[in-house]
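Record note (Swiss-Prot), mutagenesis Arg167 to Ala: Cannot form tetramers; when associated with A-183 and A-252. The unchanged residue is displayed. In Swiss-Prot, a published mutagenesis experiment is listed as Glu183 to Ala, annotated Cannot form tetramers; when associated with A-167 and A-252. Among the mutagenesis experiments that Swiss-Prot reports, Glu252 to Ala is described with the note: Cannot form tetramers; when associated with A-167 and A-183.
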Amino acid sequence: MELLAKTRKLNALLQSAAGKPVNFREMSDTMCEVIEANVFVVSRRGKLLGYAIHQQIENERMKQMLAERQFPEEYTQSLFNITETSSNLDVNSAYTAFPVENRELFGQGLTTIVPIVGGGERLGTLVLARLGQEFLDDDLILAEYSSTVVGMEILREKAEEIEEEARSKAVVQMAISSLSYSELEAIEHIFEELNGTEGLLVASKIADRVGITRSVIVNALRKLESAGVIESRSLGMKGTYIKVLNDKFLQELAKLKTN
């Protein structure tokens with residue numbers, strides 16, 4: 001397959017996504033096919049975002065690593081020493097993707113490391129490995145193109161996470177601001193009693209102890225539930241089951257107490 005045809009194959013994957021998130025596993029499979037190498041997309045913290053195997057490596061430690069989808073911390077940190085593409089590293093290199101305990105079996109093993117950079121920061125690393133055949137310029141062009149695509153995708157995911165976090169926080173702040181002073185006081189006591197993200201409590205007991213009416217507690221819970229911040233369910237005489245749905249809620253509640 002010529003370089004142009006291989007590039008088109010990668011482009012076809014992006015075009016088929018049509019604005020939807022690119023699946024790192026599919027991306028790895030395509031890279032594996034066009035570069036003909038084992039492909040590992042590794043995050044900053046060593047999480048295996050995607051991988052594809054072209055040549056099986058029979059090694060228990062490697063199998064466990066793939067099953068856990070996590071690269072060793074020491075190896076992951078060492079990858080940050082590589083700031084530009086390093087190709088055809090042999091099995092004696094500290095950056096080899098082949099198991100060092102079986103060097104004699106993988107004497108022809110070659111590894112190529114491609115930093116994944118986006119927005120001016122290191123986002124991860126693309127690790128390629130194969131036996132025997134050197135990585136040529138065409139392979140490196142495809143690898144660097146792929147790392148750029150992966151970097152853009154990681155940045156997009158990060159932006160979505162930030163947006164979602166801001167949205168969750170805004171929902172919580174609006175829900176809390178809708179509570180009256182007595183309702184807010186009731187909620188503070190409820191979650192003090194709950195001491196976690198979910199549990200069972202008896203509203204009447206809290207009402208008696210704090211000196212507020214039960215209806216204040218009911219109204220406060222209803223407001224939070226309608227905002228999608230919590231879920232509550234009456235269990236009759238046993239009390240009310242409450243579960244926090246928005247992970248920003250307890251953080252914002254804690255801030256109010258400290259202010």
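Backbone N, Cα and C define each Cβ position, glycine as well.
Original residues fill every noted site, and no substitution is shown.
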Mutagenesis positions considered: Glu183, Glu252; fewest surrounding Cβ atoms within 10 Å belongs to Glu252
Measure from the CA atom of Arg167 (mutagenesis position) to the CA atom of Glu252 (mutagenesis position) and give the result in Å, rounded to a whole number. 13
I'd like the Cβ neighbour count for Arg167 (mutagenesis position), meaning other Cβ atoms within 10 Å of its Cβ, all protein chains included. 12
